[in-house]
Amino acid sequence: MAFPSLSAGQNPWRNLSSEELEKQYSPSRWVIHTKPEEVVGNFVQIGSQATQKARATRRNQLDVPYGDGEGEKLDIYFPDEDSKAFPLFLFLHGGYWQSGSKDDSAFMVNPLTAQGIVVVIVAYDIAPKGTLDQMVDQVTRSVVFLQRRYPSNEGIYLCGHSAGAHLAAMVLLARWTKHGVTPNLQGFLLVSGIYDLEPLIATSQNDPLRMTLEDAQRNSPQRHLDVVPAQPVAPACPVLVLVGQHDSPEFHRQSKEFYETLLRVGWKASFQQLRGVDHFDIIENLTREDDVLTQIILKTVFQKL
């Protein structure tokens, strides 16, 4: 299959040295609130504590299988009040497709369930066990599973961070007829994501992934939005592309260009830079109801109801 090719002018990353490219795609090197060598550990600790609190204080169903694979599990957290019709918020963790877990990713559970939203944290097989193609398939099937499990839902809102934002963006390209169900997708929130994977091939991030050029091109939503027919999701389904002020320039470029492509091909897209946050605390802060991103999520969900 031939993939859309972009010129060097359209790909400014081609002008970067290998050292600069490595820096641009190393989020920990751009943080300002903590030491680069400590930020990932802090992120995992905050996520683990939030998950432990959510499991202790919210009704939940853990390790629900959405497929036959060992890694195909998800955690479901419920509001206090019982209801057969509720919005579903699905979160896909980051970690460059090679780290991270649903077991340390329930940052937003307490603030969102307090407002009547069911929160689902999805696991997928990270590298080296899982390939990008497998991860995309797993995430897509998790959405199908939840639509079938909760057919009366008031909307599915898919949110991903970093690598998870990439996987969520790939769901925009899903062919639902293949799965025999059209999910009630009502919103996408793509946080600090990567939408063209080719720049990563020459970085250390690719060591566990072992991505080839074809792998990267096939799994780059930036390259397929305008060549794949519009999918059967709600015409007014918003796609919010968000990036932290202190994400790297390459993360900013990728987010802005993906937003512009979304607009060009007819999606209801918006772009927002969140001030004062980096690649990590943009998600860490979701433990707070008064956080900017928490409020964006609530507004996105409830303005649709």
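For all residues, glycine too, the Cβ spot is worked out from N, Cα and C.
Per Swiss-Prot, the feature active site, nucleophile maps to Ser162; the stated evidence is a curator's inference. Residues or ranges marked as active site in Swiss-Prot (evidence: a curator's inference): Asp247, His279. According to Swiss-Prot, the mutagenesis experiment Ser162 to Ala carries this note: Loss of enzyme activity. Among the mutagenesis experiments that Swiss-Prot reports, Asp247 to Ala is described with the note: Loss of enzyme activity. Looking at Swiss-Prot, you'll find the mutagenesis His279 to Ala noted as follows: Loss of enzyme activity.
Structure coloured by features recorded in Swiss-Prot.
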residue: Ser162; record: mutagenesis position; DSSP (3 states): coil
residue: Asp247; record: mutagenesis position; DSSP (3 states): coil
residue: His279; record: mutagenesis position; DSSP (3 states): coil
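Straight-line distance linking the Cα atoms of His279 (mutagenesis position) and Asp247 (mutagenesis position), rounded to a whole number, equals 5 Å. Same-chain residues at least 6 positions away in sequence with a Cβ under 8 Å from that of Ser162 (mutagenesis position) are, in sequence order, Pro27, Gly94, Gly95, Tyr96, Val191, Ser192, Gly193, Ile194, His279. Under 8 Å, Cβ to Cβ, and six or more positions away along its own chain, Asp247 (mutagenesis position) finds Pro27, Trp30, Ser192, Ser255, Asp278, His279, Ile282.
For His279 (mutagenesis position), other Cβ atoms within 10 Å of its Cβ number 25.
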